[in-house]
Each structure stands twice: as structure tokens, then as C-alpha cells.
Amino acid sequence: MVQAVAVLKGDAGVSGVVKFEQASESEPTTVSYEIAGNSPNAERGFHIHEFGDATNGCVSAGPHFNPFKKTHGAPTDEVRHVGDMGNVKTDENGVAKGSFKDSLIKLIGPTSVVGRSVVIHAGQDDLGKGDTEESLKTGNAGPRPACGVIGLTN
């Protein structure tokens, strides 16, 4: 069993923890999250980005992690980035909490997400269904109020 965590921090009052757990390379990864400081009753884009770099804030995390060179999509779409985790939904207090399993996100093997960044966005991800070229790259999810590097835990 491999476990990893990303502690999300930023300059907009958004913070949280995202945990990852994978039993073997062929098994799906369980992702659980609790993120506070968002707008209440909203959906916010939630992605794994290519770089584990926060030297210039969350913008240094680069684009979505996309080792297979696909276009952006929903987590349930066949064509999507590995880093496309869709949207998180906040409650009346601006807290998003939940978990899901994902077969493309790996902690083990050549497409491991360890050392990359989790980013929570300021806007809703259109899941690649928008009518702009940017939709197929980013989902038009907007600015990056918080991020954190995915690191192994014991």
C-alpha cells in the first residue's frame, strides 16, 4: 500500500488536505479531500498539475498532468488528462469534503503523481465541454487560490 498527501495552501484563505492511497499499480487510487475557505455552495476545479513547484505561487505548478497527451475532460471521460479530477462541491460554509477512486491516477509506476501538485481553482471546471480552445486545455477553471505538492507518507 502506497500513501501520499498534499497540503494545500495559498494566498486567498483557501487551504486543505488531499490524501491518496493505492494498493498496487493495477489498482485504482483512492483520493480523499477536505478543502476550506472556498465560496459557499460552489463547484471548484480540482486538478493534478505537472510540476511540484510553488516558487511563484500555484502558477509554477504548470499545466495539468497529461502524460498521454490527451485533451481536457471529466474524470469519467475516456479522453482526459490524468490530472483531471473534475470539480469539488462546497457546502454552506465553503468546505469541500469527499472521496473517489480513479484508475488513471497512480502513485506507483511511470505515470506516478508523486512530486506533482494538486491545485484547487477559483472557478468551476467546464470539463472540456466549453466552446473555446482553452476548455480543452484547462476547463476554464480560472485562478489558482491554493496548491500543494504530493508527497509520500508512511
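Cβ atoms are placed via backbone N, Cα and C, with glycine included.
DSSP assigns Glu43 (Zn(2+) 2 binding site) to a strand segment in the three-state reduction. The Cβ of Glu43 (Zn(2+) 2 binding site) has 18 neighbouring Cβ atoms from other residues within 10 Å, across all protein chains displayed. For Glu43, the entry in Swiss-Prot reads Zn(2+) 2 binding site, with the evidence type experimental evidence.
Sequence-distant neighbours of His47 (Cu cation binding site) (same chain, six or more apart, CB under 8 Å from its CB) are His64, Phe65, His81, Gly83, Asp84, Met85, Val118, Val119, His121, Asp125, Gly139, Ala141, listed in sequence order. Among the features that Swiss-Prot reports, Cu cation binding site is placed at His47, His49, His64, His121.
Of all Cβ atoms in the shown protein chains, 30 besides its own fall within 10 Å of the Cβ of Asp84 (Zn(2+) 1 binding site). Per Swiss-Prot, the feature Zn(2+) 1 binding site maps to His64, His72, His81, Asp84; the stated evidence is experimental evidence.
Among the mutagenesis experiments that Swiss-Prot reports, Gly123 to Lys is described with the note: Does not enable copper chaperone-independent activation. Gly123 (mutagenesis position) carries neither a helix nor a strand DSSP state and counts as coil.
Quoted from Swiss-Prot, the note on the mutagenesis of Pro143 to Ala or Ser is: Enables copper chaperone-independent activation; when associated with A-145 or with L-145. In this structure, Pro143 (mutagenesis position) belongs to neither helix nor strand by DSSP; it is coil. In the shown protein chains, 14 other C-beta atoms lie within 10 A of the C-beta of Pro143 (mutagenesis position).
Per Swiss-Prot, substrate binding site is recorded for Arg144.
Experimental mutagenesis at this site is recorded by Swiss-Prot as Pro145 to Ala or Leu, annotated: Enables copper chaperone-independent activation; when associated with A-143 or with S-143. Residue density at Pro145 (mutagenesis position): 23 other Cβ atoms are found within 10 A of its Cβ, drawing on all protein chains shown.
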Original post:
Could you give the Cα-Cα distance between Pro145 (mutagenesis position) and His72 (Zn(2+) 1 binding site), in whole Å?
Top reply: 20
Original post:
Looking at the binding-site residues His64, His81, which sits with the largest number of other Cβ atoms within 10 Å of its Cβ?
Top reply: His81
**OP:** Might you list, by sequence position, any residue in that chain lying six or more from His72 (Zn(2+) 1 binding site) with a Cβ less than 8 Å away from its Cβ?
**Re:** His64, Arg80, His81, Asp84, Leu127, Gly128, Ser135, Leu136, Lys137, Thr138, Gly139
